[in-house]
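Undergrad: After the structure tokens below, expect a handful of questions from me.
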Amino acid sequence: MAASELYTKFARVWIPDPEEVWKSAELLKDYKPGDKVLLLHLEEGKDLEYRLDPKTGELPHLRNPDILVGENDLTALSYLHEPAVLHNLRVRFIDSKLIYTYCGIVLVAINPYEQLPIYGEDIINAYSGQNMGDMDPHIFAVAEEAYKQMARDERNQSIIVSGESGAGKTVSAKYAMRYFATVSGSASEANVEEKVLASNPIMESIGNAKTTRNDNSSRFGKYIEIGFDKRYRIIGANMRTYLLEKSRVVFQAEEERNYHIFYQLCASAKLPEFKMLRLGNADSFHYTKQGGSPMIEGVDDAKEMAHTRQACTLLGISESYQMGIFRILAGILHLGNVGFASRDSDSCTIPPKHEPLTIFCDLMGVDYEEMCHWLCHRKLATATETYIKPISKLQATNARDALAKHIYAKLFNWIVDHVNQALHSAVKQHSFIGVLDIYGFETFEINSFEQFCINYANEKLQQQFNMHVFKLEQEEYMKEQIPWTLIDFYDNQPCINLIESKLGILDLLDEECKMPKGTDDTWAQKLYNTHLNKCALFEKPRMSNKAFIIKHFADKVEYQCEGFLEKNKDTVFEEQIKVLKSSKFKMLPELFQDDEKAISPTSATSSGRTPLTRVPVKPTKGRPGQTAKEHKKTVGHQFRNSLHLLMETLNATTPHYVRCIKPNDFKFPFTFDEKRAVQQLRACGVLETIRISAAGFPSRWTYQEFFSRYRVLMKQKDVLGDRKQTCKNVLEKLILDKDKYQFGKTKIFFRAGQVAYLEKLRADKLRAACIRIQKTIRGWLLRKRYLCMQRAAITVQRYVRGYQARCYAKFLRRTKAATTIQKYWRMYVVRRRYKIRRAATIVIQSYLRGYLTRNRYRKILREYKAVIIQKRVRGWLARTHYKRTMKAIVYLQCCFRRMMAKRELKKLKIEARSVERYKKLHIGMENKIMQLQRKVDEQNKDYKCLMEKLTNLEGVYNSETEKLRNDVERLQLSEEEAKVATGRVLSLQEEIAKLRKDLEQTRSEKKSIEERADKYKQETDQLVSNLKEENTLLKQEKETLNHRIVEQAKEMTETMERKLVEETKQLELDLNDERLRYQNLLNEFSRLEERYDDLKEEMTLMLNVPKPGHKRTDSTHSSNESEYTFSSEFAETEDIAPRTEEPIEKKVPLDMSLFLKLQKRVTELEQEKQLMQDELDRKEEQVFRSKAKEEERPQIRGAELEYESLKRQELESENKKLKNELNELRKALSEKSAPEVTAPGAPAYRVLMEQLTSVSEELDVRKEEVLILRSQLVSQKEAIQPKDDKNTMTDSTILLEDVQKMKDKGEIAQAYIGLKETNRLLESQLQSQKRSHENEAEALRGEIQSLKEENNRQQQLLAQNLQLPPEARIEASLQHEITRLTNENLYFEELYADDPKKYQSYRISLYKRMIDLMEQLEKQDKTVRKLKKQLKVFAKKIGELEVGQMENISPGQIIDEPIRPVNIPRKEKDFQGMLEYKREDEQKLVKNLILELKPRGVAVNLIPGLPAYILFMCVRHADYLNDDQKVRSLLTSTINSIKKVLKKRGDDFETVSFWLSNTCRFLHCLKQYSGEEGFMKHNTSRQNEHCLTNFDLAEYRQVLSDLAIQIYQQLVRVLENILQPMIVSGMLEHETIQGVSGVKPTGLRKRTSSIADEGTYTLDSILRQLNSFHSVMCQHGMDPELIKQVVKQMFYIVGAITLNNLLLRKDMCSWSKGMQIRYNVSQLEEWLRDKNLMNSGAKETLEPLIQAAQLLQVKKKTDDDAEAICSMCNALTTAQIVKVLNLYTPVNEFEERVSVSFIRTIQMRLRDRKDSPQLLMDAKHIFPVTFPFNPSSLALETIQIPASLGLGFIARV
């Protein structure tokens, strides 16, 4: 189409920019033909006038739509040009953190300078088996493509990794080799893949160095061939090296280092084994200090040295050789420190006893004088004579450096040879994959011979690359049958001819090297004369006559001629080499052997490979004087030959290209420098690939994809039934130029830009449709708005009018109401006035009447009171007369009472003082409060008595005073009468005065007594109040303490309960982890056994020697040769003679190291399995103990010994009782039976006596077992370990006998040494275990002795207590118990104070001992119950026998006829649930029931688990017969046969499910009928009678449990193999909801798949397969809990594989795909609901996938969205969330991408989340399986044996 159609307004273009290389801009107006200027708007907001080139008129490059940016394949872009490629790489690298991108057949890898979690084994598993175009670009995808093409096309492959130094070539090659090592595995036990990977650290240490561009730059090229056998497993490898940079050994530029190995040696100089090397710091050596940068940040040279030595050991380089290598390297360092002193201009000398040279000679084992001489002289040979010439100081220094380089190069080649020998395999190589790690195009300021060779190699590789790309394009066009047009591409053959043709640059250089006086200047002149102005690719610099310029495919490079000849000749003095060859150090002459030995045909072809597998690379030029032709080859000639061989190898293989890009020169992580990137893209051929693709038809669509995408551009009438014709018709209308597209068989091919044009048409059509939709919707919205407003206006009018009417009605109501209110109000006012007046009148009347009534009352009252007064006065006068009479009596009483009061007062004073003392002594004592209170009460009583006395005294005093007053008055009145008695008056006055004085004294005493009483009362009250307050405080404190104690107890209880719950959960988690580890070990053990069998089979096939009796057949059962034992315990029970393989071992030398490793590994696994089992038992016991701890704690300390003693006595009494019953039964039998029947010779008598005798013996045995209970506890532990050691020694002895039969003496010696070390190790282990067991036994003996003493003491105390009366007995027992507990607590406190750990261990041991004793006693109980059952059975048989004989024998027959056995027919109900078979029929039973049984017929026609029931019934019969050999043989054959069936038909789900179900049922039967109480409680009484009576098969239960675990793991593997091809297609690729997922909006160049589509799977396919699995398991009668576990594992596999592929496929991360995934998950959940499996935990395994689907669907813009995502995606790791957001790709241009800032926000919010950094889920993870006990209700006696099983030789019993 015309440019005017493309360059329209708003079109975006790319314009050149000096800083950013390319800058984006937008057109501000349409372009018209003839315009000289384009008006552009830049992204930074500026406007620009862009002038077009007036000569060419070329328009700027158009920019791809945003929807196309970030594509996985650069060739999928619509516009293919440099800015589009650069921008796409930048967006993927910076925004999406994606370092890999496809460019056609090339994988572009950008070095992130950061460790990324994308190379783990989970990533390898995700890419394994996938098509290259289905997954995101990755080095693993390229490796997988190469591996699949090798297997499919039977053609060797090559992976060519190139790029600048620091671009990541070595790392990419390393990851490719790791992928091959992981997915293929090795064909032997020697772990070849580990050796291949181990070669990397060795080669990096001797071939890598730090440069200014890279800290780990490879300074050599290498091509590694990884060999595979016919089964495509790694068998070996071979390495070729190219152009080692030898000059780095003697010179390093600023900020660079020498090879890593030198610094590693210096860092490890302090190791004892390196003392002899006399090394020091790297700065002390001339060859390591020139760069001034001896350290690399983040690298520990000492650790790297340890890794290097470890790798050397793994590759078989012995310790002596390693020390030899280090010795030579140290010698090179010391040689660099050798200094020269000038004598004159032409000669020099070395100082005498020069220390560096002395150390060098000592290390190299050469003569000091000789080496010193030839370092300063050289030998010249002419045609007639030879003479020695001294050399100058400069020449001597150059010779020294040349010698150092030569030694290092020889050592490098020697190490490469030994690495190749270690990687060599004796198995014939079928195919190989080569990995080429070679330097990319280089150009520096000064370019020399090394850059010339590197760029020459890149010219050859680029030519091969161009031819391959051209070939692939041609094949694609021919495949689609479209017209082939010649594509013009750059051909660099002229440049190659300039370099390597006759009279080319290399040819002239070799010719100049042959000239005696050839120089760099003369060589330059020859170049100018030959090629200047004759070859367009050769130029001469203007300002130099010692340089030349070559126009390479990438850029022009100017080479300096100085040094070309010297480097090409690589001259080393012959005399110096001779001195080294004469070294006493044996390893040094090996380095200088003739090159013929290094490339001998035998060494190249001995392994059956082509001679190209070992090619000598860049050997140095031979010394002067040698005549061999190959030693005269120059470095350039050798490099050209090796390069030709390399190109021949690459041309014979299918190449795969990896181009590594260095994003910046500063090693900043995820920093993209556009200038440097463009330079490398041009140099590595990526842009050439783009140009070739753009010249053809880069965009390719299938017809269905095109129709789905551009259906909007078609009219209804254009759509036909034939989609292909529809697409043709539409394209002819849309694109008029038919040259812009071509129709292939399955695809439409578009030229560059056509898809973008179609996208523009589609966008325009959609935009026009959007405008029309918007117009219609806007009109509809406005009309809808108008109608709404109209309805609103009418509604408002209606409501307003209604409101007005309501207001008027309200006015009328109010008017009427006001009139009514006024009427009633007026009436109310008048009525209230009337009521007030009436009330006032009533009040006045009431007050007046009251006044009159009160006056009348007063008058009556006065009269009444007058009468009373008169009565009172008269009474007073009478009393006064009486009082006067009593006066004298009262006075006497007063005197007496006063005297008594004084006495009482003194007494009270004394008591008061005693109270004060008591208070001082006992104040504050709470315990005396009650006594004080009582005394206070007594004092109060006394006080009251005193107060009453005082009151009486006052009364007497007052009465006396009154009497005296009356007397005085009377005397005064009768003074005259008293004159006669004057003397009497005086005496009376004196007496009055005396009485007054006494009265005053009494008053004062009364006052003091009252004061003291008040004071005492106050003090007493204060004391009481204080005591009450203190008592209150004490009570409060007591309540507080009680409350605190209760709270603390509650908190402690809660804490203990919470801790117990947490510990229980942790123990359960630990139990699951241990169970998982144990089951993984079982899986590893099975894998090793299978590998062992495979090795034996391969050895047999390799020998091609027929072996009688061991030839494998196609039947379901094979010979014993392919059997593998299950475990060490199981192996002990097998009665199989050891097999020898003398015919094989005598004819073939076996790999003894392989057998020793295998035997050692098997032994280790068996020991680890036993340890894991013990640990598992311990964990389960710990969980049990934690649950029962609270219940059993009160009983642990006190009742152990009593319980044991009483239980033993009870058992002994029970045994005695049983024995008595047996004797009574025997006596009764002898009395009741007829004499003839019970005669000693009668058969019945003999049968009965034998049975009774056996029962009696059994009882005696049980009694002895009870008596030796304690000894058993001690001996059980001692009997286990020696048994294991004995088995180990037996296995070692058998292996030694096998080894001694081999012929190879070297291997026998090696095996003997290994066995000696093994025996020494076992002996030391045995001695240590013996000592520990002896110590433990001694401790147990001491404990037993102490327990015996304690038991005796307890018995004595018990006997004493029994003699006491009941009350005293109880008191004595309590006292004894208190004493015992006190002593025990004191002992424990002392023990805890002295050693808490010992105290804790003592408690644990005590508890364990009690548990063990209880278990032993429980076992004895069970034994007694079994004996009772046997007695009952015998009694029943005896009764039946008596009755049967009495009924069937007549009296005459008793006398005359001999007794013969009578067969009594039994009814069906009398069957005992056992099956009888002969021992010789055991193999037939196993064959018919296991080996040749078809699960389908059994599952459909018979009861589930029938084989398990039959086998158990046979075991029951063998147990009934007490035949341990028969039980062992049957169980062993059963287990081995099941293994054989699963090994033969292990890929059949139905078979594996069938035998998993039957194995579990067999295991449940062994538990159900074991006789253990925990299993018997679910049985019926009849089933309990069927329990095993003679054997405890607990060990076989463990063996069967392990077998069931292995079968379960195999079932999971079968499930995974069946489901894996369906999951990605059904869950991700298939459109379950049609029309939701849009087609990719570009002509996505779907990379050609190496595997054709094998059919499309849908979600229905997965559901049908799940239904099939479920129905098969149900038909086989699998336990429901086990089915739930299988379903959970299936759903985990579905979720993990789906999520992993989602995280590795950018095209699947879209909104529509999230909806599809969510719908698919809902269908799976619906399936779970239909099957009633929602509680199986399967739904939870899909939670990560559900959250990933939700993450694709939610908004991803604001901070709130980020918060919602962080809270929602709790089942996804941070790496997974960020990966999904980075991969999120809109399906169309109307959807926005996730911004980088939003992703950063998510990362910031999730930075504190502690989760795994792993990106992918472990799809290989298997949940630990458990087999919950599921008893069967099926009665064994009712089971019928179908005739179809062919088991007629067994009989029901």
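Backbone N, Cα and C define each Cβ position, glycine as well.
According to Swiss-Prot:
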BINDING   Gly163, Glu164, Ser165, Gly166, Ala167, Gly168, Lys169, Thr170  ATP binding site
DOMAIN    789-813  domain 'IQ 2'
DOMAIN    837-861  domain 'IQ 4'
DOMAIN    862-884  domain 'IQ 5'
MUTAGEN   Arg1528 to His  Slightly reduces affinity for MLPH
MUTAGEN   Ile1535 to Glu  Strongly reduces affinity for MLPH and SYTL4
MUTAGEN   Lys1539 to Glu  Strongly reduces affinity for MLPH and SYTL4
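Where in this structure would I find these features, and how exposed are they?
TA: Within 10 Å of the C-beta of Glu164 (ATP binding site) we count 25 further C-beta atoms, all protein chains included.
Computed over the domain 'IQ 2' (789-813), the whole-number mean pLDDT of the model equals 95.
Broken down by DSSP into helix, strand and coil, the domain 'IQ 4' (837-861) contains 25 helix, 0 strand, 0 coil.
Under 8 Å from some Cβ of the domain 'IQ 5' (862-884) lie the Cβ atoms of residues 959, 963, 966, all in the same chain and six or more residues away from its ends.
The Cβ of Arg1528 (mutagenesis position) has 17 other Cβ atoms within 10 Å, all protein chains considered. Secondary structure at Arg1528 (mutagenesis position), as computed by DSSP, is helix.
Ile1535 (mutagenesis position) has a Cβ environment of 23 other Cβ atoms inside 10 Å. In three-state terms derived from DSSP, Ile1535 (mutagenesis position) belongs to a helical segment.
Counting every protein chain shown, 22 other Cβ atoms lie within 10 Å of the Cβ of Lys1539 (mutagenesis position).
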Undergrad: Counting each residue once, how many in the domain 'IQ 2' (789-813) are helix, strand and coil under DSSP?
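TA: Residue counts in helix, strand and coil order: 25 helix, 0 strand, 0 coil.
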Undergrad: I need the nearest neighbour of Lys169 (ATP binding site) among the mutagenesis positions Arg1528, Ile1535, Lys1539, using C-alpha distances.
TA: Lys1539
Undergrad: Rounded to an integer, what is the Cα-Cα distance in Å between Ala167 (ATP binding site) and Lys1539 (mutagenesis position)?
TA: 52
Undergrad: Counting only other Cβ atoms and using a 10 Å cut-off, which of the binding-site residues Gly163, Gly166, Gly168 scores lowest?
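TA: Counting other Cβ atoms within 10 Å of each of the binding-site residues Gly163, Gly166, Gly168, the minimum falls on Gly166.
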Undergrad: Any same-chain residues 6+ apart from Ser165 (ATP binding site) with CB under 8 Å of its CB? Would you list them in sequence order, or say none?
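TA: The list for Ser165 (ATP binding site) reads Thr211, Arg213, Asn214, Ser217, Ser218, Tyr439, Gly440, Glu442, Lys662, given in order along the sequence.
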Undergrad: Give me the Cα-Cα distance between Gly168 (ATP binding site) and Ile1535 (mutagenesis position), rounded to a whole Å.
TA: 53
Undergrad: Give me the Cα-Cα distance between Gly163 (ATP binding site) and Lys1539 (mutagenesis position), rounded to a whole Å.
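TA: Cα to Cα, Gly163 (ATP binding site) and Lys1539 (mutagenesis position) are separated by 53 Å.
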Undergrad: Using Cβ-Cβ distances, find the residues under 8 Å from Thr170 (ATP binding site) that belong to the same chain and are at least 6 apart in sequence, listing them in sequence order.
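TA: In sequence order, the residues whose Cβ lies under 8 Å from that of Thr170 (ATP binding site) (at least 6 apart) are Asn200, Glu204, Asn208, Asn216, Ser218, Asp437.
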Undergrad: Taking the mean position of the Cβ atoms of Gly163, Glu164, Ser165, Gly166, Ala167, Gly168, Lys169, Thr170 as the ATP site, which residues outside that list, in the same chain, have a Cβ no more than 8 Å away, listed in sequence order?
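TA: Neighbours found: Asn111, Asn214, Ser217, Ser218, Gly440, Cys660, Lys662.
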Undergrad: Where does Lys169 (ATP binding site) sit in the DSSP three-state scheme?
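TA: The three-state answer is helix.
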Undergrad: In whole Å, note down how far the CA of Gly166 (ATP binding site) lies from the CA of Ile1535 (mutagenesis position).
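TA: A Cα-Cα distance of 58 Å.
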Undergrad: Using DSSP with the three-state reduction, classify Glu164 (ATP binding site) as helix, strand or coil.
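TA: DSSP assigns Glu164 (ATP binding site) to coil.
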Undergrad: Expressed to the nearest Å, what is the distance separating Glu164 (ATP binding site) and Lys1539 (mutagenesis position) at their Cα atoms?
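TA: Here the two Cα atoms lie 55 Å apart.
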Undergrad: As a quick check of your reading of DSSP, tell me how many residues in the domain 'IQ 5' (862-884) are helical, how many are strand and how many are coil.
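TA: Output for the domain 'IQ 5' (862-884) reads 23 helix, 0 strand, 0 coil.
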Undergrad: Take the C-alpha atoms of Gly166 (ATP binding site) and Lys1539 (mutagenesis position) and report the distance between them in angstrom, rounded.
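TA: Checking the Cα atoms of Gly166 (ATP binding site) and Lys1539 (mutagenesis position) gives a distance of 53 Å.
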